[in-house]
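These notes are about the structure you will find just below.
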Amino acid sequence: MELDDFDPEDKEILSWDINDVKLPQNVKTTDWFQEWPDSYVKHIYSSDDRNAQRHLSSWAMRNTNNHNSRILKKSCLGVVVCSRDCSTEEGRKIYLRPAICDKARQKQQRKSCPNCNGPLKLIPCRGHGGFPVTNFWRHDGRFIFFQSKGEHDHPRPETKLEAEARRAMKKVHMASASNSLRMKGRPAAKALPAEIPSQGSLPLTWSFQEGVQLPGTYSTPLIANAPQQNSLNDCLSFPKSYDLGGSTELEDPTSTLDSMKFYERCKFSSSRIYGSEEQFQPPVPGTYGDYEDLQTWNKNVALGRNPSDDIYYPAYPLPVASWPYDYFPSQNSLEHLPQQVPSEPPAAQPGCHPLWSNPGGEPYEEKVSVDLSSYVPSLTYHPPQQDPFLLTYGSPTQQQHALPGKSNRWDFDEEMACMGLDHFNNEMLLNFCSLR
């Protein structure tokens, strides 16, 4: 059927050329997009076609210069094949997509075949009179006009999606191969039996609720400014053994000591409770009943004498400073107390270092060698918020304490093992001592 048999409108649609000044606009139907256009063909696509907007083609095409700015010109690059003409396991030939850049395409030809590691070669396109097949794209009005000149004389290369999938699979294979080679190069790791961590390898944490095991030769200065949680816990209860893997159980204070030693140790612990603010201040006359002996002791320290060389050391409880009320034992608590406390309290055995700092010297100056190999702090009690380091034992006017008599130095390791008292018993016993 010749062109003379068509209507003038149909003739215009069929006889247009991409280089015409005016292209037909009375197009009733548009063509479906063609992925592999070949030979001398022409297509009219809708301007809404996304593939036509992208000028997509499965042939390896690159943009070329054109004197007409309204027309996009693309030339075919051909196909890259294996020089050995190898095939994959599925029976397909190796037809790679050529790189668009000239340098990248030259570098691609020096690579080996991904299937047989043979050399690659480029088959150029010469389907348009010895020149590459050319595709033309032109946007005009509501349509996109496409025209191809020439016939491809080479096999179809892989599409862009196939090329991307092949590169991804190649990267995965290379990564797995390198990992396998790395694992083969390493010596086989011997499976070690599970080791139970020893006591020395475990972290040693300082806590108020659990015991801490220190070396027997540990020596540290006694810091007067104790933490607030430890202000009411001067009586410590020590376990016979300490195990990091098990629970620590405290001994019953009344099961190992009689009532006389029990009273004696509680009296010693009461003399070690003092305030953090008053430890740096000199005593005031009238506060203590034995102020003159305290002055004599302070003078000896100022003259350079070591307080540890004296025969005895006074243990003075601090005065009631800023608590708004006093602690007095109840009648019910006093009814059961005479059954445990003897009628004549024995004299406290001196020999420990006083915790009262030297007024003329630096704080925390005196040091005491303490064996803390099995110390376990007792339960903590939170004192009032005003002065957490002051504890009252009754009215200041009623306190009368006698100086301890001369005696041999008591065993520090034994006497430091004070019993852990709860808040009620500690308060009850210390108030009873002040009333007597």
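From the backbone N, Cα and C atoms, a Cβ is placed for every residue, glycine too.
Sequence unchanged from the original; the noted substitutions are absent.
Marked as Zn(2+) 1 binding site by Swiss-Prot: Cys76, Cys125, His152, His154. Cβ neighbour count for His154 (Zn(2+) 1 binding site) (all protein chains, 10 Å cutoff from its Cβ): 20.
Annotation source Swiss-Prot lists Zn(2+) 2 binding site at Cys82, Cys86, Cys113, Cys116. Counting only residues at least six positions away in the same chain, the Cβ atoms of Cys82, Arg84, Cys86 sit under 8 Å from the Cβ of Cys116 (Zn(2+) 2 binding site). According to DSSP, Cys116 (Zn(2+) 2 binding site) is assigned to coil rather than to any helix or strand.
The 10 Å shell around the Cβ of Asn63 (mutagenesis position) contains 11 further Cβ atoms across the protein chains shown. For the mutagenesis experiment Asn63 to Ala, the note given by Swiss-Prot reads: No effect on DNA binding.
According to Swiss-Prot, the experimentally introduced change Asn63 to Gln is described as follows: Slight decrease of DNA binding.
One mutagenesis experiment catalogued in Swiss-Prot, Asn65 to Ala, is accompanied by this note: Strong decrease of DNA binding. When Cβ atoms from all protein chains are considered, those within 10 Å of Asn65 (mutagenesis position) total 5, not counting its own.
According to Swiss-Prot, the mutagenesis experiment Asn65 to Asp carries the annotation: Loss of DNA binding. Secondary structure at Asn65 (mutagenesis position), as computed by DSSP, is coil.
A strand conformation is recorded for Lys74 (mutagenesis position) in the three-state DSSP classification. Among the mutagenesis entries in Swiss-Prot is Lys74 to Ala, Leu or Met, noted as: Loss of DNA binding.
Quoted from Swiss-Prot for the published mutagenesis Cys76 to Ala: Loss of transcription activation. A simple way to gauge crowding: the CB of Cys76 (mutagenesis position) has 27 other CB atoms within 10 angstroms, across all the protein chains here.
Here the residue is the original one, while Swiss-Prot reports the published mutagenesis Cys82 to Ala with the comment Loss of transcription activation. Cys82 (mutagenesis position) falls within a strand when secondary structure is assigned with DSSP. Over all protein chains present, the Cβ of Cys82 (mutagenesis position) has 21 other Cβ atoms lying within 10 Å.
For the published mutagenesis Cys113 to Ala, Swiss-Prot gives the following note: Loss of transcription activation. Long-range C-beta contacts of Cys113 (mutagenesis position), restricted to its own chain and to partners at least six residues apart, with a cutoff below 8 Å, comprise Cys82, Ser83, Arg84, Cys86, Ile94, Pro119, Leu120.
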| Between the binding-site residues Cys86, Cys125, where is the Cβ count within 10 Å the lowest? | Cys86
| message | Test of understanding: give the count of other CB atoms lying within 10 angstroms of the CB of His152 (Zn(2+) 1 binding site). | response | 21
| query | For Lys74 (mutagenesis position), what is the tally of other C-beta atoms lying within 10 angstroms of its C-beta? | reply | 21
| note | Those mutagenesis positions from Asn63, Asn65, Lys74, Cys76 that fall inside 10 A of Cys125 (Zn(2+) 1 binding site) by CA distance are Cys76
